[in-house]
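Here's the structure we're looking at; comments come further down.
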Amino acid sequence: MSELFSERIPPQSIEAEQAVLGAVFLDPAALVPASEILIPEDFYRAAHQKIFHAMLRVADRGEPVDLVTVTAELAASEQLEEIGGVSYLSELADAVPTAANVEYYARIVEEKSVLRRLIRTATSIAQDGYTREDEIDVLLDEADRKIMEVSQRKHSGAFKNIKDILVQTYDNIEMLHNRDGEITGIPTGFTELDRMTSGFQRSDLIIVAARPSVGKTAFALNIAQNVATKTNENVAIFSLEMSAQQLVMRMLCAEGNINAQNLRTGKLTPEDWGKLTMAMGSLSNAGIYIDDTPSIRVSDIRAKCRRLKQESGLGMIVIDYLQLIQGSGRSKENRQQEVSEISRSLKALARELEVPVIALSQLSRSVEQRQDKRPMMSDIRESGSIEQDADIVAFLYRDDYYNKDSENKNIIEIIIAKQRNGPVGTVQLAFIKEYNKFVNLERRFDEAQIPPGA
C-alpha cells in the first residue's frame, strides 16, 4: 500500500510557506495570526519548520522577531547552516511585498498539512486492514477516531503547565462567582436536584438505576426534554429498548400534559388536540436526536456522537439502558466484565466529548428480598466497575411501587448514593404517571396537574 504513494510528492506549497515566514520578517505582528493557525510541523520543508519554531521561541521570550534575532536563535541551536544560512533568511525577508495576506498564506499551508496527515492516516488504516486481526468494530472505531483527529486538527496531548491551568481555573471560579444561581453544569430542570448536583457536569458519567416500571426512562426523558427545550444544548438519546416513536409519544405526553392512554388509543378530546399541537411545536424546535438501534456497541455510540458534536454540537448523551449495550467481544470471560468495559468506555466518552453521559441501569432482584426496598450499590446488575467509573449514581425509589397503601403516593425519591464532587442525599419529586412526567415537589399541590389515581 505504501508503494502507491512512494513515488508521489505529498501535497505542499513551498511558496506559501516562504510567504508566511517572509511576512513575519516584514511585520513581526504577523506572527500572531500565523501562530493561531499553524504549528511548526505544519510546514512541509524541514528548514521552514525550524525557522518558524525559532520565531516562536524568540517571541515567547518577549524579544522582537526579526532577521537578526531569528538568525541568532538558529545559530545558538546550531541549526543556521541546516536551514540554508543567513542568505536564505534574507531571501525569505524579500519573499513578499506585504504582510497583509499572511492569514491567507497560512491557510494554504494548513490545508496542505491536513492533506498530508490525511494521507498518512489513510495509509495507516489501510495497513491495519491488511495486517491487524482485531474485531472489525475495533478497527472501525480506531479508523473513525483517527479520521476525526485529522478533521479537528487536534494539537492536544502535551503536558499542561500548572500556571496556565491556574489562570484558567481562576477565570472559571470568577465566572461562577459572578453568575446568578448555583448551577455550574447543565441544569436538569429539577430545582432540588440541581441544588444538590449544581447541574450535571460536563465529562461526568451519571448512572440512573431503578427496578423496572419505577420511572427511570421517564426521568431521563424529562431531563433530556428540559435541557433541549430550555437551553441551547443538543441531546443525543440512544434507546436500546423502545423505538424512537415510542419515546416521542412519551415526550409528547410530558410536554403537553396529555394522558398517555388517550394518546396511545387516539381517543383525544378537543383540549388534548390543542395540547398535542403545542407539544409538537415545542419539541420540533428542540435539539433532540434519537437513535433506536438495538444492541448497539459503544464504538457505534462514540462514532455517532463524535459526528453529531462536530456537525451540530452536543450537550448531553442519554443511554437507555446500559446492560443492553453489546460488548466489544474482546472480553472472553463473562458479561460482568463486558459491562465493566462498557462503563469505562462511557466514562471515556464523556471526557472526550466533554458532555454529561446519563446511562440508565437495571437493578438486580436482590432488592426485593430486603425489608427496606431502597436500592444500594450492590443492587446494580452486572455492576463490575460501574460504581468506580460513575461520577454520580442515582437510584429511583417509589414507596407506592411496593406499598399500595403508602402515604407517599406519586412521590419518587432520587437517592444520590454517590457524587464524586458533591454531597450525597435524597431529593423528592412528584411523579405524574399518566403524563410520564416528573415535577418539582412544590408544584405537586397544584392538584389540577395530577389526574385522579396518578
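Cβ coordinates come from backbone N, Cα and C, glycine included.
Nope, none of those substitutions made it into this model, it's the original residues.
Here is what Swiss-Prot records for this protein:
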- 179-445: domain 'SF4 helicase' (DOMAIN)
- SER213, GLY215, LYS216, THR217, ALA218, ARG250, GLN362, LYS418, GLN419, ARG420: ATP binding site (BINDING)
- LYS216 to Ala: Loss of helicase activity, reduced ATPase activity, still forms homohexamers, ATPase not activated by DnaG primase, still interacts with DnaG, almost complete loss of ssDNA-binding (MUTAGEN)
- THR217 to Ala: Loss of helicase and ATPase activity, still interacts with DnaG, complete loss of ssDNA-binding. No longer forms a complex with DNA clamp loader subunit tau (MUTAGEN)
- GLU241 to Ala: Loss of helicase activity, reduced ATPase activity, ATPase partially activated by DnaG primase, 4-fold decreased ssDNA-binding (MUTAGEN)
- GLU241: active site, nucleophile (ACT_SITE)
- ASP320 to Ala or Asn: Loss of helicase and ATPase activity, still interacts with DnaG, 4- to 15-fold decreased ssDNA-binding (MUTAGEN)
- GLN362 to Ala: Partial loss of helicase and ATPase activities, ATPase and helicase partially activated by DnaG primase, wild-type ss- and dsDNA binding (MUTAGEN)
- GLN362 to Lys: Partial loss of helicase and ATPase activities, still forms homohexamers, ATPase and helicase not activated by DnaG primase, still interacts with DnaG, binds ss- and dsDNA in absence of nucleotide and less well in presence of nucleotide (MUTAGEN)
- ARG381, GLU382, GLY384: ssDNA binding site (BINDING)
Of the recorded positions listed as SER213, LYS216, ALA218, ASP320, the one whose CA lies nearest the CA of GLU241 (mutagenesis position): ASP320
Neighbour count (Cβ, 10 Å) for ALA218 (ATP binding site): 23
Mutagenesis positions (GLU241, ASP320), the one with most neighbouring Cβ atoms at 10 Å: ASP320
CB within-chain contacts under 8 A for THR217 (mutagenesis position), separation at least 6: GLU241, MET242, ARG250, ASP320, TYR321, LEU360
Count of other CB atoms lying within 10 Å of the CB belonging to LYS216 (mutagenesis position): 24
For ASP320 (mutagenesis position), the three-state class that DSSP assigns: strand
SER213 (ATP binding site) and GLN362 (mutagenesis position), distance between Cα atoms, whole Å: 11
DSSP three-state assignment for LYS216 (mutagenesis position): helix
Neighbourhood of SER213 (ATP binding site), C-beta criterion under 8 angstroms, separation at least six: TYR401
For the domain 'SF4 helicase' (179-445), the mean pLDDT of the predicted model: 84
Pairwise Cα distance maximum in Å, ATP-binding residues per record: SER213, GLY215, LYS216, THR217, ALA218, ARG250, GLN362, LYS418, GLN419, ARG420: 32
